[in-house]
Amino acid sequence: MSSSPSPFGQNEWLVEEMYRKFRDDPSSVDPSWHEFLVDYSPEPTTDSASNGRTTTAAPVTPPTPAPAPAPEPKAAPKPAAKTEAKPAKPAKSATPAKGDESQILRGAAAAVVKNMNASLEVPTATSVRAIPAKLMIDNRVVINNHLKRTRGGKISFTHLLGYAIVQAVKKFPNMNRHFAVVDGKPTAITPAHTNLGLAIDLQGKDGNRSLVVAAIKRCETMRFGQFIAAYEDIVRRARDGKLTAEDFSGVTISLTNPGTLGTVHSVPRLMQGQGAIIGAGAMEYPAEFQGASEERIADLGIGKLITLTSTYDHRIIQGAESGDFLRTIHQLLLDDDFFDEIFRELGIPYEPVRWRTDNPDSIEDKNARVIELIAAYRNRGHLMADIDPLRLDNTRFRSHPDLDVNSHGLTLWDLDREFKVDGFAGVQRKKLRDILSVLRDAYCRHVGVEYTHILEPEQQRWIQERVETKHDKPTVAEQKYILSKLNAAEAFETFLQTKYVGQKRFSLEGAETVIPMMDAVIDQCAEHGLDEVVIAMPHRGRLNVLANIVGKPYSQIFSEFEGNLNPSQAHGSGDVKYHLGATGTYIQMFGDNDIEVSLTANPSHLEAVDPVLEGLVRAKQDLLDTGEEGSDNRFSVVPLMLHGDAAFAGQGVVAETLNLALLRGYRTGGTIHIVVNNQIGFTTAPTDSRSSEYCTDVAKMIGAPIFHVNGDDPEACAWVARLAVDFRQAFKKDVVIDMLCYRRRGHNEGDDPSMTQPYMYDVIDTKRGSRKAYTEALIGRGDISMKEAEDALRDYQGQLERVFNEVRELEKHEIEPSESVEADQQIPSKLATAVDKAMLQRIGDAHLALPEGFTVHPRVRPVLEKRREMAYEGRIDWAFAELLALGSLIAEGKLVRLSGQDTQRGTFTQRHAVIVDRKTGEEFTPLQLLATNPDGTPTGGKFLVYNSALSEFAAVGFEYGYSVGNPDAMVLWEAQFGDFVNGAQSIIDEFISSGEAKWGQLSDVVLLLPHGHEGQGPDHTSGRIERFLQLWAEGSMTIAMPSTPANYFHLLRRHGKDGIQRPLIVFTPKSMLRNKAAVSDIRDFTESKFRSVLEEPMYTDGEGDRNKVTRLLLTSGKIYYELAARKAKENREDVAIVRIEQLAPLPRRRLAETLDRYPNVKEKFWVQEEPANQGAWPSFGLTLPEILPDHFTGLKRISRRAMSAPSSGSSKVHAVEQQEILDTAFG
């Protein structure tokens, strides 16, 4: 018995073969072996230790006869001389029979002989256990399907068995011992570590097969992922011939798997130096069922078995211990925790299949549960989807009780049973295993789908048919194209980070996949033959989108980083580089179409641009006649809107804008929403920023399908993008894509996010980018080579570097203070706004040109008749003057859009722009008749009048966007009361008042704000004149408060005809709508124009004497009529009233000319109804004395006291205050 068995065991032949090669030519052996082989001394082999050599059989030649032996002397007996080996002893040479072939066993074969002989010295026994293999089989299918979809590779049964053996050894360390004689004494040696020996079958160059046993060292310290990596490393190096001496030594327990050859039960030999060897047999059904059909086996609940044997050294391991060891392996292979650990280690986010007892219920009962399970996946499958690339909570499986087969009374034994599915996945019957495969592929992989909240069954079916059907994998060319987009996205950010360290750019790092996603949206729109995609997005990633989607030249982007300004675009304040817009043309890579692409300008106010985009797109659609009123290729301009997750859930304008989606006055035929969900809002976690499960839950209010997709899967992102466009085209509805990703850096490049999200950023800091992960996947699948990937990235980086160097060489323009935009647009000096009487009469007649059989409400008919009368006889009121202005513009070919809450009728029952049939509810719009000339030809004009949703923010934003999208349209929005316009303050501040100065974005939008103190309380009084005057500068807007119907008429017509695009803010009347004094004659419409300053009629008609005036009252709006009535009552010839109709820009020349006509004025007062700190006074009190010091030095105010609210809530207090103003004015 050897006291020191070879450390290489059955691998000794390989070591000796390497030694012979090393001895003959050291360079022929891997250098890692040199140090060992220098001192190696091979033991005698079987063929050299005895005379038992075998040779190739040949004809036997008789030996030469030996001389006759001499007689033996009669001496004392001597020890018998050694004779030739007797036949019974193995050392004796055998003589092959004639015709036999013999071969000397060398190398591996000789080592096998030696090792088998040595193994005879080990007294062994064997324990045998049959273990159910079904759970291992089913979970291996789940594992390998996941690996196939993700990083590639496979898990074998041997991987699982080997790991189970290692875990069992932890409970039974004696199984890891081996026997040795130490100092002449029998000893049981317990190694410090478990070194699992793997029997690896290798095929040589000559085709001969050999077996080596290499060790996975220190297995007990490894988790499953580490164990698999070490396992695969050993196998790979064995097949590449790169194993080292260290790999062969120190095996403590072995695993052999003859089951791969079909062997069911094996009792392997145990080599010296080991305590046990585990044999794994083939997986088979019990013999008595091997002739049964699959259906019968499934019905009976029969599973395959695997037979494990434990052959152990009986000197140190007892049978009970070996049996318990196998029982522990048995338990592990059926244990929930064992497979839970494996799934977590492999990054599989789903629960493993569980070992449960078969449920004896009938197949009919179970069939109903299967149908319920299908419905559950359609409803809740998204809750189990693997959509978070960070997997911050990697200890929790994505699961839901409704999606657990066990919750439905089903078990793993039902997986191979067939059930009726009534057309699910296009078939009538299907195995539960296949049903689950379809459901999980459809709803639980890298895409989670929410659609069962949609009320229309047709739309649900449409989605089901597409997501439950296996979709084609992208072609290699398409994969390379996706990779090129990822390359471009990442390289752009890396370049800017390197070249412009510390500059804010709000990078897209961590969310680069949105670039191929957006590209897929635009490409699919082009595939459908659409006209344009208009994009709105926040600042994060905007520069990347400008460069890689819109196609803005890199040189221009880099110039903006360098601080270079284009002199031709230098007017106005400008804006930061990540707020600017651009336009471009997208050309399909794999198609023949192209499509226009534009990116709207936006402020930092998140989501404020949403309604602006919708309005802009609707305007473009109406221009192309493909909007709500169009018929061919409806809604051919597509809004593509990007959001942040925190903003989408948190900003109310999102819900306001979504609410417009299906309204006839606001529909755009479906918006594609992409939420770039980086799972954080600056420093706020989702748990603190929303109460809903998803940031996108708000979109369910309009029945929009929602696709949650893992941003680390570019192919899934591109597939979802194309599906979203197809749905939009099929149903003209919004679609929401929630792309989960992360933010590589802080909110901006100077921020350290680890201060508030340390764990998240520990994960992010070690995470590979999506480009690298996708590249590795493509290379691993053999779709591209490493060189192709590196070349593509280098080419893009080189292109950026060249442009960067060119920009650095540009001559920098000297930076000067910004210039005003005021001079960029001027109203024509001789613009005619009057119309002839025939036009007035035509509009009047239109109000009674009712459709045949149309029944007018009895309270509305007098209004229509009165309008026709006014058109012919005069005394035209405010409401009709407005309709005359709009109708005449329509007749001249202008598209007029008027919207607001209750706008068709008017808040104050004054407008009646749309007449409703008393009996049928049909609508008649008189002004639409003006779109046709008397001879029947179209004028080109159109009247679009809509009641809006009860919204200010979204409604005003939409109309602003519409005015940008169609600069030639007359776009008006009316507040229900002027007080409510502050609900749209962000739109007013960020777009209406400053859009031109910041972005050169022009708008002609008109805001009609009912304003006036009439005792209705603080929320029904003021349109906040002071706020608009504070915002006004550089001619950014026109602000007016006309006091006569005719002046209002001319103001609107001037705005519609002046050819410039600047917003118009009009403070319109309420009580004055029915003031009999507030009317205008026909000649005021046919002969006049807008007058920014108005004197009293008595002076313009020559009836009053201006020289008698010593007290001048300047005012604006409704209070003029109260002042005029008081003056007439008191016959005050010393008092004159001058109205400033245009509050901004101030008509300084006309104002000065008017005041010069009153030479004897001693006192000048500004009279207003508003409190002292509101209305026009805060502006006029400062600017009038400044711009006209000769006329307004000493100007005094008459008004209500300064107040925090616009007015008193008491009508009686209001009356007292109003009287006090009048008394003071004439005091």
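For all residues, glycine too, the Cβ spot is worked out from N, Cα and C.
Original residues fill every noted site, and no substitution is shown.
As recorded in Swiss-Prot, the features of this protein are as follows:
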| type | residues | note |
| --- | --- | --- |
| BINDING | Arg540, Ser604, Leu606, Asp645, Ala646, Ala647, Asn678 | thiamine diphosphate binding site |
| BINDING | His579, Ser604, His1020 | 2-oxoglutarate binding site |
| BINDING | Asp645, Asn678, Ile680 | Mg(2+) binding site |
| BINDING | Thr1038, Arg1054, Lys1089, Ser1092, Gln1142, Arg1149, Arg1150 | acetyl-CoA binding site |
| MUTAGEN | His539 to Ala | Loss of KG decarboxylase activity |
| MUTAGEN | His579 to Ala | Loss of KG decarboxylase activity |
| MUTAGEN | His747 to Ala | 40-fold decrease in KG decarboxylase activity |
| MUTAGEN | Arg781 to Ala | Increase in KG decarboxylase activity |
| MUTAGEN | His1020 to Ala | Loss of KG decarboxylase activity |
| MUTAGEN | Glu1034 to Ala | Loss of activation by acetyl-CoA |
| MUTAGEN | Arg1062 to Ala | Loss of activation by acetyl-CoA |
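On a Cα basis, His747 (mutagenesis position) lies 9 Å away from Arg540 (thiamine diphosphate binding site). A separation of roughly 76 Å, to the nearest angstrom, links the Cα atoms of Lys1089 (acetyl-CoA binding site) and Arg781 (mutagenesis position). If you take the Cα of Arg1149 (acetyl-CoA binding site) and the Cα of Asn678 (thiamine diphosphate binding site), they are about 56 angstrom apart, rounded to a whole number.
Taking the binding-site residues Ser604, Asn678, Ser1092 in turn, the residue surrounded by the fewest other Cβ atoms inside 10 Å of its Cβ turns out to be Ser604. Sequence-distant contacts (6 or more apart, same chain, Cβ under 8 Å) of Ala647 (thiamine diphosphate binding site) comprise Pro538, Leu606, Glu607, Val654, Gly681. Each of the recorded positions Asp645, Glu1034 was scored by the number of other CB atoms within 10 Å of its CB, and the largest score is that of Asp645. Across the recorded positions listed here (His539, Arg540, His747, Lys1089), the residue whose Cβ sits among the most other Cβ atoms within 10 Å is Arg540. Of all residue pairs in Thr1038, Arg1054, Lys1089, Ser1092, Gln1142, Arg1149, Arg1150, the annotated binders of acetyl-CoA, the farthest apart have Cα atoms separated by 19 Å. Note: His1020 (mutagenesis position) has non-local neighbours Phe977, Asp979, i.e. same-chain residues 6+ apart with C-beta under 8 A of its own C-beta. Taking every pair among Arg540, Ser604, Leu606, Asp645, Ala646, Ala647, Asn678, the residues listed as contacting thiamine diphosphate, the largest Cα to Cα separation comes to 18 Å. A straight line from the CA of Arg781 (mutagenesis position) to the CA of Thr1038 (acetyl-CoA binding site) spans 64 Å.
Cβ neighbours within 10 Å of Thr1038 (acetyl-CoA binding site), excluding its own Cβ and spanning all shown chains: 23. The C-beta environment of Arg1150 (acetyl-CoA binding site), restricted to residues of the same chain at least 6 apart in sequence and closer than 8 Å, consists of Arg1091, Ser1092, Val1093. For Ile680 (Mg(2+) binding site), the nearest of the recorded positions Ala646, Glu1034, Thr1038, Gln1142 in terms of C-alpha separation is Ala646. Of the candidate binding-site residues, Ser604, Asn678, Arg1054, Gln1142, the one lying closest to Glu1034 (mutagenesis position) when CA atoms are compared is Gln1142. When the Cα atoms are compared, Asp645 (thiamine diphosphate binding site) and His539 (mutagenesis position) turn out to be 13 Å apart. Of all the recorded positions in the record (Ser604, Ala646, His747, Arg1062), the one with the smallest CA separation from Thr1038 (acetyl-CoA binding site) is Arg1062. Within the set of recorded positions His539, Arg1054, Gln1142, the entry lying nearest in space to Ser604 (thiamine diphosphate binding site) is His539 (CA atoms). Checked against Arg1054 (acetyl-CoA binding site) by C-alpha proximity, the mutagenesis positions His539, His747, Arg1062 yield Arg1062 as the nearest.
Annotated pair Gln1142 (acetyl-CoA binding site) and Ala646 (thiamine diphosphate binding site), C-alpha to C-alpha distance, rounded: 42 Å.
Proximity note: of the listed mutagenesis positions (His539, His747, Arg1062), none has a CA within 10 Å of the CA of Ala646 (thiamine diphosphate binding site).
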